[in-house]
Amino acid sequence: MADITDKTAEQLENLNIQDDQKQAATGSESQSVENSSASLYVGDLEPSVSEAHLYDIFSPIGSVSSIRVCRDAITKTSLGYAYVNFNDHEAGRKAIEQLNYTPIKGRLCRIMWSQRDPSLRKKGSGNIFIKNLHPDIDNKALYDTFSVFGDILSSKIATDENGKSKGFGFVHFEEEGAAKEAIDALNGMLLNGQEIYVAPHLSRKERDSQLEETKAHYTNLYVKNINSETTDEQFQELFAKFGPIVSASLEKDADGKLKGFGFVNYEKHEDAVKAVEALNDSELNGEKLYVGRAQKKNERMHVLKKQYEAYRLEKMAKYQGVNLFVKNLDDSVDDEKLEEEFAPYGTITSAKVMRTENGKSKGFGFVCFSTPEEATKAITEKNQQIVAGKPLYVAIAQRKDVRRSQLAQQIQARNQMRYQQATAAAAAAAAGMPGQFMPPMFYGVMPPRGVPFNGPNPQQMNPMGGMPKNGMPPQFRNGPVYGVPPQGGFPRNANDNNQFYQQKQRQALGEQLYKKVSAKTSNEEAAGKITGMILDLPPQEVFPLLESDELFEQHYKEASAAYESFKKEQEQQTEQA
């Protein structure tokens, strides 16, 4: 990408590039060429793309009135999309034609008309669904294929967390007639050697209604648990007694052997119902048959998911408040020892120490009581109690998704605190407060260069920000080291003294943790966030992590998963905007 010239920078000063805290200019000018301005949504942007880069790209198309790259309110990092507003609709149309899916800093951008009215974005008319897409079909190929039928408001291939196509996508036309033409022309067409399915997009409510209609009038049956000795004649004869049959077939493999299931299609729904009622759980050649309504794969998956969710909720309710998580266990503690330690506090339904494939203790386990009261009593009595030379950590067990959600909230809270501290520090510096300025503490990350750990005398600041000359954090092999007091002097009273040593302890722990975390990831931002999350634990829980690689690995994985979950939520917010 060409560098921004002085002339471009000068032009940018005359633009109404809005403040990050304000909303982008509104408008849904795609609905009519009579509108005097046009607002475009520009998505899939590389994080470093700025308003200046976008101006350099879009200004040759026409007169740009404003540009805004949307950013996180706390971290100020790009959310991956922007709004570009032109002074006339024709310039916006040309920008879509000429720049849509062109690379910006190595990424293909996605441009569409900005739809500020939610009712226009969510309307069903003109929106179509495409499935069975070849993995090589990307957003540009999808757009190019369907744009010949009319103006497209948006198009998108659904992708997984790794950016790979899920095999389906959506195209939203401005006009409903264009959508109908596309369906008529492309449904069943071969695209990259695969026959695609194109149909109007249905909302979940409409799909559920359609499914209920199918259930109420089904004629096709699925039969399983069929004995391998069963013949086609036996199978058809068994079902023919309930009414006229359109077809009956037993599924076979390439060698002609039965797969153990088949299908029967009746002429009338009533006959199919009779067959299900009479033959389900009946025996044929010594095997108990299953006979039920035939379902499509996606419907079966939906049913299985609902069953699993019901089971999961039932299990959650059953163990709510009674299942305890116990960590920092000595390697000598086994299931029996764990149960013995907690037995005095109530009836234990299970006690388990988690182990590796080789049978080695992972240093944590679970104890399940019969009532919440017993579990609460055990937490009160056993948490921080020494067992086999180690202080136990005992708490109510939480699901992974709950822990990840909590850790993600901690990330957001920490980002907000850091932003507020930096803002307050800048304000204090601007006010010229002599001798009292303390640099903001950046917990969970290495301090920025030029900012020392301890309170400064500005003329004595270490330019390496509290780091030794070799640039590596100091090593502490035997726990935290309480160093020299800050340059502002010793603590004046007992309370200040306690706070001072707590700060030094946290600093020492953070330095050691950061070293272990940074050895696991090359992403500096992730290393800082993960270190901060682990450092939020009480010090007595952090110390064991420095000694036990297995305990550290467990906490690192949880914090890393929470960080990734947080990043995905940001990306989803970007897509929904």
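Note that Cβ sites are derived from N, Cα and C of the backbone, with glycine treated the same way.
So, quick note: what you're seeing has the original residues, none of the substitutions.
Positions annotated as domain 'RRM 1' by Swiss-Prot: 38-116.
Annotation source Swiss-Prot lists domain 'RRM 2' at 126-203.
Taken from Swiss-Prot, the feature domain 'RRM 4' covers 322-399, and the record attributes it to sequence analysis.
Summarising the annotation, Swiss-Prot assigns domain 'PABC' to 489-568.
For the mutagenesis of Leu12 to Ala, Swiss-Prot gives this note: Impairs nuclear export; when associated with A-15. The structure shown keeps the original residue.
If you draw a 10 Å sphere around the CB of Leu79 (mutagenesis position), it holds 19 other CB atoms from the protein chains shown. According to Swiss-Prot, the mutagenesis experiment Leu79 to Ala carries the annotation: In PAB1-14; fails to bind poly(U), but not poly(A) RNA; when associated with Q-166; Q-259 and Q-362.
For Val148 (mutagenesis position), no same-chain residue 6+ apart in sequence has a C-beta under 8 angstroms from its C-beta. Looking at Swiss-Prot, you'll find the mutagenesis Val148 to Ala noted as follows: In PAB1-148; greatly reduces poly(A)-dependent translation and moderately reduces stimulation of cap-dependent translation in vitro; when associated with N-151.
Quoting Swiss-Prot on the mutagenesis of Asp151 to Asn: In PAB1-148; greatly reduces poly(A)-dependent translation and moderately reduces stimulation of cap-dependent translation in vitro; when associated with A-148. Cβ neighbour count for Asp151 (mutagenesis position): 14 (other Cβ atoms within 10 Å of its Cβ, all protein chains included). DSSP assigns Asp151 (mutagenesis position) to coil, not to a helix or a strand.
For Lys362 (mutagenesis position), the same-chain residues 6+ apart in sequence whose C-beta sits under 8 angstroms from its C-beta are Val353, Met354, Arg355, Thr356, Glu550, Gln554. Here the residue is the original one, but Swiss-Prot notes a mutagenesis experiment at this spot, Lys362 to Gln: In PAB1-14; fails to bind poly(U), but not poly(A) RNA; when associated with A-79; Q-166 and Q-259.
For Phe366 (mutagenesis position), other Cβ atoms within 10 Å of its Cβ number 16. According to Swiss-Prot, the mutagenesis experiment Phe366 to Val carries this note: In PAB1-8; selectively reduces poly(U) RNA binding. In PAB1-15; fails to bind RNA; when associated with V-83; V-170 and V-263.
Between the alpha carbons (Cα) of Asp151 (mutagenesis position) and Leu79 (mutagenesis position) lies a span of roughly 27 Å. Within the domain 'RRM 4' (322-399), the DSSP-based counts of helix, strand and coil residues read 22 helix, 30 strand, 26 coil.
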